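> Dropping a structure here in structure tokens format, bear with me for questions.
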Amino acid sequence: MEWDSGSDLSADDASSLADDEEGGLFPGGGPIPYPVGNLLHTAPCGFVVTDAVEPDQPIIYVNTVFEMVTGYRAEEVLGGNCRFLQCRGPFAKRRHPLVDSMVVSEIRKCIDEGIEFQGELLNFRKDGSPLMNRLRLTPIYGDDDTITHIIGIQFFIETDIDLGPVLGSSTKEKSIDGIYSALAAGERNVSRGMCGLFQLSDEVVSMKILSRLTPRDVASVSSVCRRLYVLTKNEDLWRRVCQNAWGSETTRVLETVPGAKRLGWGRLARELTTLEAAAWRKLSVGGSVEPSRCNFSACAVGNRVVLFGGEGVNMQPMNDTFVLDLNSDYPEWQHVKVSSPPPGRWGHTLTCVNGSNLVVFGGCGQQGLLNDVFVLNLDAKPPTWREISGLAPPLPRSWHSSCTLDGTKLIVSGGCADSGVLLSDTFLLDLSIEKPVWREIPAAWTPPSRLGHTLSVYGGRKILMFGGLAKSGPLKFRSSDVFTMDLSEEEPCWRCVTGSGMPGAGNPGGVAPPPRLDHVAVNLPGGRILIFGGSVAGLHSASQLYLLDPTEDKPTWRILNIPGRPPRFAWGHGTCVVGGTRAIVLGGQTGEEWMLSELHELSLASYLT
């Protein structure tokens, strides 16, 4: 994240800020919660900010003085913990034995208890030379009295300790005195360093600078000074930030969710970024879906859950449509009378395109596997299914995966063909044109054939494939592999992000989900993917949630511990995402898909619970 330091304030400006009783940086007014006086030494101070919300409290900002004194550039240390300064040089893996462990323990204690720390600790420059760090750590509290950031002010002092040469070091950094003398007078004065930014109008700062930052960065920038704090309280700015970071379609969907306006864009951005308000709850709804069935497909249209088809008694394919309106005070399943329904089927996909249009593809019918396409406008009067006769269709299949691109294009991948043959192809159908034509997406290399996997869209035109029942030679096995493809490229190709010995596969940090199929994949704002449920072997819990951000340089799996009552079972074909902020899991606690009067809801924002 990018921060702008307040450490260039002149003495008069700093005193004015510290004495202003109307507040400035933080809610409720009052003095600035970190010692401005410490920034006014004759010699400049290092200034470091860490994110107390994230695991291991990563560094999110260092000022120029820190870089010049320690020899570490900002890009080398951002995202890491400050403890690297206790190691002698960039190649050292352990804390140096001369570093006082009692002081380190006291620092940890103060951070854990949320209190300020003051003391001295031996640190090392990048070249391995020692210096004493007169350190002051101050916790910063958010609106809900939780610690959001920790500010560290560092006054570095030369120390005469002969430690000998540093292994792997080929150069010697300048001494601290030389660095201080090299600093121009203007660089020591914060107000001069920031005047270029503050000469801009509020409109330019908000619309041309702040709106282009990520939600995390905007939250960080708000702590720089009073003016930026006030600017970042504007709801229109936060909406623009969310739109730029998450896309217009996601923003539009979020606007339709009940309660979003009451929560506000600033709070919504925070909760959907940190997932701090995510919670499970169990719901009971009225109505019924008769006859009972399994292996149906569910999809969300706005705040409505739509269920189509399924496998009835004696493997009877179904072709009826049911709707559950979650906007209702008392939601209940209602049978929708539609004209010209498709042939009955199960193992198909049901996908939403163009707002209120539903697309059915494939599945297993009375006469075998299908590769037909039907579209239903749920808001039409009366609703009528119509068949789309796309040219050059894919092979008939079931238990494939599908997703939508740009709101108009259907993408179909894999599945099971005749005689149990697993497929590895990927097709695209543009439903916005009058006579759609199926187009296979060619790739020099494709992931192993599979069924029961998921496709997720992120970053505009990128798709991510996860899991499924994959084929390797004569063997079929549950998979936890991750593959991505960028469809904006001239020649799209599959890339293996993580995998079990796949070509070019990486080894992600964290704990990867156990291999599975027919699981749930939830697209989160910003490109992150949430995985849970499905068919998992062994004693692993299917209700455990796993988070992956494929946009990171080194994607890392993270386990999420969400409060509430999660379902013991969740199936991909029976789960849908409503409004971009709620995952609705159909079926009872014991996994019986036909118990559709019981739902489990994963809410990602507090206004939904």
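Each residue, glycine too, has its Cβ placed from N, Cα and C.
Nothing has been swapped: the model has the original residues at all the noted spots.
According to Swiss-Prot, the feature domain 'PAS' maps to 32-114, an assignment based on sequence analysis. Here Swiss-Prot flags 118-161 as domain 'PAC'. Taken from Swiss-Prot, the feature domain 'F-box' applies to 195-241. For GLY46 to Glu, Swiss-Prot lists a mutagenesis experiment annotated as follows: Loss of binding to GI. Here the residue is the original one, while Swiss-Prot reports the published mutagenesis CYS82 to Ala with the comment Loss of binding to GI, but no effect on FNM binding. Where Swiss-Prot documents GLY119 to Asp as a mutagenesis experiment, the accompanying text is: In ztl-21; long-period phenotype, decreased interaction with SKP1A/ASK1 and loss of binding to GI, NFXL2 and APRR1/TOC1, but no effect on binding to PHYB. In Swiss-Prot, a mutagenesis experiment is listed as LEU200 to Ala, annotated with the note No SCF(ADO1) complex formation and reduced cyclic degradation of ADO1, but no effect on binding to GI; when associated with A-213. While the structure shown retains the original residue, Swiss-Prot records the mutagenesis experiment GLU203 to Lys with this note: In ztl-22; long-period phenotype and loss of binding to NFXL2, but no effect on binding to GI or PHYB. What Swiss-Prot notes for the published mutagenesis of LEU213 to Ala is this: No SCF(ADO1) complex formation and reduced cyclic degradation of ADO1, but no effect on binding to GI; when associated with A-200. As a published mutagenesis entry, GLY287 to Asp appears in Swiss-Prot alongside the note: In ztl-23; long-period phenotype, but no effect on binding to PHYB. Listed in Swiss-Prot as a mutagenesis experiment, ASP372 to Asn is described as follows: In ztl-26; long-period phenotype, but no effect on binding to PHYB. Here Swiss-Prot describes GLY452 to Asp as a published mutagenesis experiment; the accompanying note says: In ztl-27; long-period phenotype and loss of binding to APRR1/TOC1, but no effect on binding to GI or PHYB. Looking at Swiss-Prot, you'll find the mutagenesis GLY564 to Arg noted as follows: In ztl-30; long-period phenotype, but no effect on binding to PHYB.
Give me the structural setting of these features: burial, nearby parts and distances.
For GLY46 (mutagenesis position), other Cβ atoms within 10 Å of its Cβ number 23.
All protein chains considered, the CB of CYS82 (mutagenesis position) has 21 other CB atoms within 10 Å.
There are 16 other Cβ atoms within 10 Å of the Cβ belonging to GLY119 (mutagenesis position).
In sequence order, LYS208, ILE209 are the residues near LEU200 (mutagenesis position), counting only same-chain partners six or more apart with C-beta under 8 A.
Sequence-distant neighbours of GLU203 (mutagenesis position): no residue of the same chain at least 6 apart has a C-beta under 8 Å from its C-beta.
If you draw a 10 Å sphere around the CB of GLY287 (mutagenesis position), it holds 16 other CB atoms from the protein chains shown.
Listed in sequence order, PRO342, PRO343, PHE361, GLY362, GLU387, PRO393 are the same-chain residues at least 6 apart in sequence whose CB falls under 8 Å from the CB of ASP372 (mutagenesis position).
Cβ neighbour count for GLY452 (mutagenesis position): 27 (other Cβ atoms within 10 Å of its Cβ, all protein chains included). In the three-state DSSP reading, GLY452 (mutagenesis position) counts as coil.
Secondary structure at GLY564 (mutagenesis position), as computed by DSSP, is coil. Counted within 10 Å of its Cβ, the other Cβ atoms near GLY564 (mutagenesis position) come to 14, all protein chains included.
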> Give me the CA-CA distance between GLY46 (mutagenesis position) and CYS82 (mutagenesis position), in Å, as a whole number.
12
> What does DSSP assign LEU200 (mutagenesis position), in three states?
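Reduced to three states, the DSSP call for LEU200 (mutagenesis position) is coil.
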> Within the domain 'PAS' (32-114), how many residues are helix, strand or coil going by DSSP?
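The breakdown for the domain 'PAS' (32-114) reads 34 helix, 10 strand, 39 coil.
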> In angstrom units, rounded to an integer, how far apart are the Cα atoms of GLY564 (mutagenesis position) and GLY452 (mutagenesis position)?
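Counting only the Cα atoms, the answer is 28 Å.
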> Taking Cα atoms as reference points, which of the mutagenesis positions CYS82, GLY119, LEU213, GLY287 is nearest to GLY452 (mutagenesis position)?
GLY287
> When the Cα-Cα distance from GLY287 (mutagenesis position) is computed for each of the mutagenesis positions CYS82, GLY119, LEU213, which gives the smallest value?
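Closest recorded candidate to GLY287 (mutagenesis position) by Cα: LEU213.
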> Going by DSSP assignments with H, G and I as helix and E and B as strand, what are the residue counts for the domain 'F-box' (195-241)?
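Result for the domain 'F-box' (195-241), in helix, strand, coil order: 35 helix, 0 strand, 12 coil.
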> Determine the Cβ neighbour count for LEU213 (mutagenesis position): the number of other Cβ atoms within 10 Å of its Cβ.
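Its Cβ shell of radius 10 Å holds 18 other Cβ atoms.
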